[in-house]
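What Swiss-Prot records for this protein is below:
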- Arg37, Glu38, Asp42, Arg150, Gly151, Gly152, His153, Thr154: D-ribulose 5-phosphate binding site (BINDING)
- Glu38: Mg(2+) 1 binding site (BINDING)
- Glu38, His153: Mg(2+) 2 binding site (BINDING)
- Arg37 to Glu: Loss of activity (MUTAGEN)
- Cys67 to Ser: Reduces activity by 80% (MUTAGEN)
- Thr117 to Ala: Reduces activity by 75% (MUTAGEN)
- Glu155 to Ser: Reduces activity by 83% (MUTAGEN)
Amino acid sequence: MNQTLLSSFGTPFERVENALAALREGRGVMVLDDEDRENEGDMIFPAETMTVEQMALTIRHGSGIVCLCITEDRRKQLDLPMMVENNTSAYGTGFTVTIEAAEGVTTGVSAADRITTVRAAIADGAKPSDLNRPGHVFPLRAQAGGVLTRGGHTEATIDLMTLAGFKPAGVLCELTNDDGTMARAPECIEFANKHNMALVTIEDLVAYRQAHERKAS
């Protein structure tokens, strides 16, 4: 990732710390991956605190595929089958079947309905019957080990939520341009600045976690 482009957001470690602070303050974070991977920016929010307004922003400026990143334990708790048995997608993204809250929603499409679905899925005592399938929220199962195992937005979301002190569950959506093309780093940076979001790269998060785990050992 071009560090000159990112310099206004601080050093790699500062970017991670600023992202954690933003999440704790109820703000969103823009997460970029490498140019040689998806080369995309995802808006992420804590599943516990994301507001209807933030969901509306995400739907308006994102791909429309609003994803809920969860752990394997949560997937099992909710009895969510993986979307396919044989995942042949380029990066092995861990989609499960889609979901809708069983109660408290209308069509499930609105920002408010999607927030209701997210909250139902992450509730402490959530059970399979709390969700209908299919729906308009796309759960993503993160790999154990986070970004140190798989350098994806799903794992980055779970790692950031955990480091920020939230449940390991977060909402993500890819940022798109007004013409429908995918937003790249310059557009993601502009969007983050405009909407008071922190910005961090998956590479930053990998280095941060490796450094902290070396200290711990």
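Using the three backbone atoms N, Cα and C, a Cβ is placed for every residue, glycine included.
Sequence unchanged from the original; the noted substitutions are absent.
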Helix, strand or coil: which one is Cys67 (mutagenesis position) in, per DSSP?
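In three-state terms, Cys67 (mutagenesis position) counts as strand.
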Express the distance between the Cα positions of Asp42 (D-ribulose 5-phosphate binding site) and Thr117 (mutagenesis position) as a whole number of Å.
20
I'm trying to understand the geometry here, so how far is the Cα atom of Thr117 (mutagenesis position) from the Cα atom of Gly152 (D-ribulose 5-phosphate binding site), in Å to the nearest whole number?
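Counting only the Cα atoms, the answer is 23 Å.
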Fill in the CA-CA distance, Glu155 (mutagenesis position) to Cys67 (mutagenesis position), as an integer in Å.
12
What is the separation, in Å, between the Cα atoms of Gly151 (D-ribulose 5-phosphate binding site) and Cys67 (mutagenesis position)?
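Their Cα atoms are separated by 17 Å.
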What is the separation, in Å, between the Cα atoms of Thr154 (D-ribulose 5-phosphate binding site) and Cys67 (mutagenesis position)?
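With the alpha carbons as reference points, the distance is 9 Å.
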Reported as an integer number of Å, what is the Cα distance between Cys67 (mutagenesis position) and His153 (D-ribulose 5-phosphate binding site)?
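That comes out at 11 Å between the alpha carbons.
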Check the DSSP secondary structure of Asp42 (D-ribulose 5-phosphate binding site), expressed as helix, strand or coil.
strand
Which residue, out of the binding-site residues Arg150, His153, shows the minimum number of other Cβ atoms inside 10 Å of its Cβ in this structure?
Arg150
So what sits near Gly152 (D-ribulose 5-phosphate binding site) in its own chain, CB-to-CB under 8 Å and at least six residues off in sequence?
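Sequence-distant Cβ neighbours: Asp33, Tyr91, Thr93, Gln143, Ile202.
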